[in-house]
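Colleague: Shown below is the structure under consideration.
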Amino acid sequence: MTHYDVVVLGAGPGGYVAAIRAAQLGLSTAIVEPKYWGGVCLNVGCIPSKALLRNAELVHIFTKDAKAFGISGEVTFDYGIAYDRSRKVAEGRVAGVHFLMKKNKITEIHGYGTFADANTLLVDLNDGGTESVTFDNAIIATGSSTRLVPGTSLSANVVTYEEQILSRELPKSIIIAGAGAIGMEFGYVLKNYGVDVTIVEFLPRALPNEDADVSKEIEKQFKKLGVTILTATKVESIADGGSQVTVTVTKDGVAQELKAEKVLQAIGFAPNVEGYGLDKAGVALTDRKAIGVDDYMRTNVGHIYAIGDVNGLLQLAHVAEAQGVVAAETIAGAETLTLGDHRMLPRATFCQPNVASFGLTEQQARNEGYDVVVAKFPFTANAKAHGVGDPSGFVKLVADAKHGELLGGHLVGHDVAELLPELTLAQRWDLTASELARNVHTHPTMSEALQECFHGLVGHMINF
């Protein structure tokens, strides 16, 4: 039996980052993972999907915008090659995780870990046998799993993101349950490769957690792409008939049958809390079946922490990473900075145009009683967007009229996810719109749209 200062359960973005930070701070550290080193993100999520999205964007340019760019002639698009590239990208990043573990002298334990008690982890090793490890501190980073539409199950043709992203073959048609980030990203990729795509969303609009103006714009762009989006529509049943899947939906009390070769379930994620012996460690769950934590990621058991999707605060890879740093620094007794209101952290959907946001929507800000000022600048008035060939979308900023501080930012446009850090930095350190407007932005860049909105918040946009 080996003892460590810190044992991390799960090697996803949160887990491996927490392990690295703990080791950097001089703590003996082990990390336990049965399958996906780097987590869903590196293996079958964020990273390979971005490779596929880039391929899909190029297909879009060659099929929809070829004439505008002076491109002519016959071009073929091989999804199999795009798939192979996505796997190569993923495998390279996973190799990087193992390199970082070795570099930081972190012990890798390949197996499935469960708590035997509050200071012991029992690991069923992948190569057979078991190993017990004891620890002073543990960090739980077990991630999440796809929620299924109630009353349905998976089958050969009813799949999650994992099966779909690992498929080298494309269906002729697909129904996607859920118009969140995963549903919209897969919809973009598959439609550009010629798949007939229908997205079904239970709530009144696509990307329902985004600002209403954002949803309206992205629905318009997807309609131009040829994707059918059915909002305020409930999936009642899914029947896999082998060669065809039948999905029964209802809207306004009227039932309809949809048919496709495949169905992708993408309605959300549930924290992975079952099968890890949390009860034996005394770790408590919230009413939402996530692990409850404080601002330092501590559970109700003082030396056990929980980070990432499993705590349910904001299920995004970069949030897990940031939480992992906070947990490791807290364990080491080092100075740290808590993340504060998780609504103020950045989030993005990587179809083209991108959707990127942080903070409160305009409606949320009004509902919370703020005296709201809003500025909105379209990319049709941005020179770089025209040069890129995609002036769709806008920047919309929401601020507190009394103090001039940002409450939220909502962007749609080409690669606008890259613009978020300036906004979240400004919000984090309470910079005002007046102060931000004086920050000189490089010309020509998409970021000039931010500067225009900063000016707009204080009453004087320049180029619109």
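Just so it is clear, glycine is given a Cβ too, placed from its N, Cα and C backbone atoms.
Since we're looking at a predicted model, the values are computed, not measured.
Pulled the feature table from Swiss-Prot, pasting it below:
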ACT_SITE  HIS443  active site, proton acceptor
BINDING   GLU33, PRO34, LYS35, TYR36, TRP37, GLY38, GLY39, VAL40, CYS41, LYS50, GLY113, ASP309, ALA317  FAD binding site
BINDING   GLY178, ALA179, GLY180, ALA181, ILE182, GLU201, ALA266, ILE267, GLY268, PHE269  NAD(+) binding site
MUTAGEN   ASP5 to Ala  Reduces lipoamide dehydrogenase activity by 95%
MUTAGEN   ASN43 to Ala  Reduces lipoamide dehydrogenase activity by 89%
MUTAGEN   ARG93 to Glu  Reduces lipoamide dehydrogenase activity by 96%
MUTAGEN   LYS103 to Glu  Reduces lipoamide dehydrogenase activity by 82%
MUTAGEN   HIS386 to Lys  Reduces lipoamide dehydrogenase activity by 91%
Colleague: Compare the C-alpha of ALA266 (NAD(+) binding site) with the C-alpha of each of the recorded positions ASP5, LYS35, GLY39, LYS103, GLY113, and give the closest one.
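Modeller: The answer is GLY39.
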Colleague: Any idea of the Cα spread of the NAD(+) site, GLY178, ALA179, GLY180, ALA181, ILE182, GLU201, ALA266, ILE267, GLY268, PHE269, as a max distance in Å?
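Modeller: If we measure all Cα pairs in GLY178, ALA179, GLY180, ALA181, ILE182, GLU201, ALA266, ILE267, GLY268, PHE269, the largest is 15 Å.
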Colleague: Which one of the binding-site residues (GLY39, GLY180, GLY268) has its C-beta surrounded by the most other C-beta atoms within 10 angstroms?
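Modeller: Top count of Cβ atoms within 10 Å goes to GLY39.
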Colleague: Around ARG93 (mutagenesis position), how many other CB atoms lie within 10 A of its CB?
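Modeller: Here the count is 17.
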Colleague: Which of the recorded positions GLY39, ARG93, HIS386 has its Cα nearest to the Cα of GLY178 (NAD(+) binding site)?
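Modeller: Closest recorded candidate to GLY178 (NAD(+) binding site) by Cα: GLY39.
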Colleague: Around TRP37 (FAD binding site), which residues of its chain at least 6 apart sit with Cβ under 8 Å of its Cβ?
Modeller: ALA11, TYR16, ASN43, VAL94, VAL97, HIS98, GLU108
Colleague: On a C-alpha basis, identify the one among GLY39, LYS103, ALA317, HIS386 that is nearest to ILE182 (NAD(+) binding site); the candidates are the recorded positions.
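Modeller: For ILE182 (NAD(+) binding site), the closest Cα among GLY39, LYS103, ALA317, HIS386 is found at ALA317.
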Colleague: Does GLU33 (FAD binding site) have same-chain partners at least 6 apart in sequence with Cβ under 8 Å from its own Cβ, and which are they?
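Modeller: Long-range Cβ contacts: GLY10, ALA11, GLY15, GLU108, ILE109, HIS110.
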Colleague: So for ALA266 (NAD(+) binding site), how many other CB atoms are inside 10 Å of its CB?
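Modeller: I count 26 other Cβ atoms within 10 Å of it.
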Colleague: By the DSSP assignment reduced to helix, strand and coil, which category contains CYS41 (FAD binding site)?
Modeller: helix
Colleague: Distance between GLY113 (FAD binding site) and LYS103 (mutagenesis position) at the Cα atoms, whole Å?
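Modeller: Answer for this pair: 23 Å between alpha carbons.
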Colleague: Looking at Cβ-Cβ distances, which residues of the chain lie under 8 angstroms from the residue listed as 'active site, proton acceptor' while being 6 or more apart from it?
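Modeller: Those within reach of the residue listed as 'active site, proton acceptor', by Cβ under 8 Å and sequence separation of 6 or more, are ALA383.
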Colleague: Around the C-beta of LYS103 (mutagenesis position), how many further C-beta atoms are within 10 angstroms, looking at every protein chain?
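Modeller: Cβ-Cβ neighbours of LYS103 (mutagenesis position) within 10 Å number 10.
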Colleague: Roughly how many angstrom lie between the C-alpha atoms of LYS103 (mutagenesis position) and CYS41 (FAD binding site)?
Modeller: 21
Colleague: So of all those recorded positions, GLY39, GLY268, HIS386, which one's Cα sits nearest to ASP5 (mutagenesis position)?
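Modeller: Out of the listed candidates, the nearest Cα belongs to GLY39.
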Colleague: Check each residue in the chain of CYS41 (FAD binding site) that is at least six apart in sequence and keep those whose C-beta is under 8 Å from its C-beta; list them in sequence order.
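Modeller: CYS41 (FAD binding site) has long-range Cβ partners GLY12, PRO13, ILE47, ALA317.
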